Amino acid sequence: MIRKIYDKLVESHNEIKNQIYNIANYLKQEIQDKVNEYWNEYVINHEQSETCKFVAIDGGSFGRPMRIGIVYAVGAESVIGDNKGVKTLSEDGQIGIFKPGNDAQERISLLMEALELSLALRDGSKGDYILMDGSLSKKIGNKVDIQQFSDEELKLIRNVDLNGIISIKDERKMRDLLMLLNQFLVSKIIEEYDGNVLWISKVSRGRDLFGTDYPDITVLELFTEKRGFSKLIIKNIDIEKISEIPEIEVLRKMEYTTFYTRLDNGKRVIRVDIVGRVDEKIVKEIMDRLSGVSIKGYPFPLLKAHMDVRFSAMDREKIIKLVGSKLHKDIEWWPSQFY
């Protein structure tokens, strides 16, 4: 089968190349003027970055379907860094088994995000800026019907009791509690740190700038090369996604600014969300400061946290084996084929 595909590739090479050229040419004709209008080249002021400290947080997770359920492990780490180096601040993690269910992977992701947000709330005061991986809107998630929860279950949210939440027997209720917890934590982070939190995305599907079939970040990577930043986009949080508890009311009234930036010539474009209305002066200050801790156009503290929390193939296999040996040791009748 694969040989047939290779043969087709050889036969169609020129046709595919022409298709790529035609798409690029079409895009250039359609939006080059907009790119020129919306992209601002900028020369970094390196003096701004000398004393700035960044707290960066990222998380990692994996889940393995097994006959007994979904074995999962999640972790999160906060680091602090400046132009002299990066060191770890805090780590947290959870490991367990969820019963099989359609939303098991979603619960794993929500649990990882809760660990990230908890570390950000705790360690954010140690730096000048907090760097969070991913977009602000994704972290906020979707509205949860709070009528399904008892007062005791809502108390789990206010106490940030993760162990209590993942002990809930009803999987759907557990998922919704995790969603609500993440909204609660985002609101606390915003109340505490406001515009000092930068939500950074390497990948974005946003099309607010150019309105083409291609994400804005792709267009900017295709048609710009120099260090710079895009036109600023002011947005409101979608109130239809905000749950109805008073502790997260701040999210209902909140504006935030989105912009794209390239921190080094020829490197990747990243997306940045920041709470409030900011102007180009603030964007330039952010670029100046981020450039002091960036490698190949990406903030190194965030990259360090990302690399530290990744579960390698070896990590995954080791965890699965440990879970299996633990079951055998503690439950003698447990057959090996169950895991």
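Cβ coordinates come from backbone N, Cα and C, glycine included.
Heads up, this one's the original sequence, none of the swaps are in it.
Cβ-based neighbour count (10 Å, all protein chains) for ASP58 (mutagenesis position) stands at 26. Quoted from Swiss-Prot, the note on the mutagenesis of ASP58 to Ala is: Loss of exonuclease but not endonuclease activity.
Annotated Mn(2+) binding site per Swiss-Prot: ASP58, ASP133, in sequence order. Long-range Cβ proximity for ASP133 (Mn(2+) binding site), meaning a same-chain Cβ under 8 A and a gap of 6 or more residues, is found for ILE57, ASP58, GLY59, GLU116, ILE200, SER201, LEU302, ALA305, HIS306. According to its DSSP assignment, ASP133 (Mn(2+) binding site) is in a strand.
What Swiss-Prot says about the mutagenesis result for LYS202 to Ala is this: Interacts with HerA but lacks activity. LYS202 (mutagenesis position) has a Cβ environment of 15 other Cβ atoms inside 10 Å.
In Swiss-Prot, the entry for mutagenesis ILE295 to Glu states: Does not interact with HerA. Does not affect dimerization. Strong decrease in nucleolytic activity. The structure shown retains the original residue. Under DSSP, ILE295 (mutagenesis position) is assigned to a strand (E or B) in the three-state scheme.
Per Swiss-Prot, mutagenesis PHE300 to Glu is noted as: Decreases interaction with HerA. Does not affect dimerization. Decreases nucleolytic activity. Same-chain residues at least 6 positions away in sequence with a Cβ under 8 Å from that of PHE300 (mutagenesis position) are, in sequence order, GLY81, VAL86, VAL293, SER294.
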Next item on the list: Work out how many Å separate ILE295 (mutagenesis position) and LYS202 (mutagenesis position) at their Cα atoms, rounded off.
Entry: 14
